[in-house]
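If you check Swiss-Prot, you get these features:
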BINDING   His59  O2 binding site
BINDING   His88  heme b binding site
DOMAIN    2-142  domain 'Globin'
VARIANT   Asn21 to His  In alpha-2
Amino acid sequence: MVLSAADKTNVKAAWSKVGGNAGDFGAEALERMFLGFPTTKTYFPHFDLSHGSAQVKAHGKKVGDALTLAVGHLDDLPGALSNLSDLHAHKLRVDPVNFKLLSHCLLSTLAVHLPNDFTPAVHASLDKFLSTVSTVLTSKYR
């Protein structure tokens, strides 16, 4: 999926509102995913998955940092996310459907925290962005 110029503008503007909360929003999205889609917990058997756990917060920071990196490289997502794609495909072997589930939870989290900025156009752009990130992260599964 190709991001239009308007999509890129919307994604950058929305992510600028996220600011220093990217890790917190990432952790909240993970918690939403674990609650809404309990099978996703199987990838984290060594984690304390309780609300506010240090491990979920740390992984949420990784998610937030990766998305911040992606927002900064919208014109070269495959290059920017190559190492993460390798990690998830070859070492962690995460089922690709889980990226879609996390994307859904990220959109919900952003909608809750940025209600005035989460317009239909921004929602559509963020959805396309997260879908593109998911595609890039699963590209090395083949």
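Placement of Cβ uses the backbone N, Cα and C atoms for every residue, glycine included.
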For the residue listed as 'heme b binding site', nearby residues of its own chain (Cβ under 8 Å, 6 or more apart in sequence): Val94, Leu137, Thr138
Integer Å distance between the CA atoms belonging to His59 (O2 binding site) and Asn21 (variant position): 14
Spatial neighbours, same chain, of His59 (O2 binding site) - Cβ under 8 Å, 6+ residues apart: Gly26, Ala27, Leu30, Phe44, Phe47
Averaged pLDDT score, the domain 'Globin' (2-142): 95
